[in-house]
Amino acid sequence: MANSRILNDTAIDGQIEETTAWKDFLSLIKIGIVNSNLITTFTGMWLALHISGLSFLGNINTVLLTLIGSSLIIAGSCAINNWYDRDIDHLMERTKVRPTVTGKIQPSQALWSGILLVALGLIMLLMTTVMAAVIGFIGVFTYVVLYTMWTKRRYTINTVVGSVSGAVPPLIGWTAVEGNIGVVAWVLFMILFIWQIPHFLALAIKKTEDYRAANIPMLPVVYGFEVTKRQIIVWVACLMPLPFFLGSLGLPIVILGLLLNIGWLILGLMGFRSKNIMKWATQMFVYSLNYMTIYFVAMVVLTLF
C-alpha cells in the first residue's frame, strides 16, 4: 500500500513537472502573439483564395503548411527575443516571470529552440511559395535584428520598426496562395502596420515605469504622455482612408472599417480631456485588440457568402 502511494505521488509530481515545462515553453514562444497572428495570416490567405476563385478545401495542404509555418517562425522569433532580452526582462514587472529570467529555461535552450523553430517554419513556407518564405524571413529579420537587437534599446522609433514585422503575417498568407502581392494584401499590411503603433503606445503609457526601469526609450518615457497621446491620434487618423481600398471585398467591410476607425479616433480624442490617463490608455489598448479581431474575422465571415 505504501509503495503504491509513493508510486502515485511520483507519477503526479512527474505530470506537474511536464505541465509546468509546457507552460514555460508556451511563455517562451509568447503563445498569445502566435495565436493573434494566426488570425491575420489566415485572413490574408482566405482573401487570396476568395479573390482568385480557388477552393479552400482544394488547397488545404497550402493552408496547413502556411498556418503551421508562420506559427513556427513567429514562435521562434519570440523565443530568440526572450533569449536576447533576458538581461532587462528581470527589471520589468510584466516580464520578470519569463522562464528565461527565472532560470526555468536556460539561455542556450531558448536560443537554439528559437533558431530551430524559425528554420522549420521557413522550410514549411518554402513548400508553399518562395515569396511566402522570403516574406517570412523578412519578418523574422526585422523583429529579431532590426527591432530586438538594434532599435528597441536605442530609439523611440522602435515601435515603428517592430510594427513592420507584426504586419507581415497577412502577406505570408496571401503569397502562399498567389505567389505575388496584390492590392488587398498591401492594404492588410498597412492596416496592421499602422494599427500596431497606437496599440503599443497605449501599452507603453500603461507600462511607462516598467520601461523606465529597464531604460527602454519608449515614447512616453522620453517625451511624456502629451506627445504620446498626439502621436496615437495621428496614427489612428492614418487608418481612416484604408477601408476604401477594400471595396472589392464588399461595402459591408468598407463600412465596418470606417466605423471601427471613427470609434477609435473618438476614444483617442477623449484622452485630451481625461483626468485618468491610465484608464484611458487601458481603454485604447482594449479597443485596439477588439478592433483587430473584429475586423479581420469579419473579412473572412463576410466573404463567405
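Our numbering is plain: 1 for the first residue shown, then up by one each step along the chain.
Cβ from N, Cα, C; glycine included.
Where a substitution is noted, the model still shows the residue that was there originally.
Secondary structure from DSSP puts His199 (mutagenesis position) in a helix. Among the mutagenesis experiments that Swiss-Prot reports, His199 to Ala is described with the note: Loss of enzymatic activity.
His199 (mutagenesis position): 24 other CB atoms within 10 A of its CB, across all protein chains.
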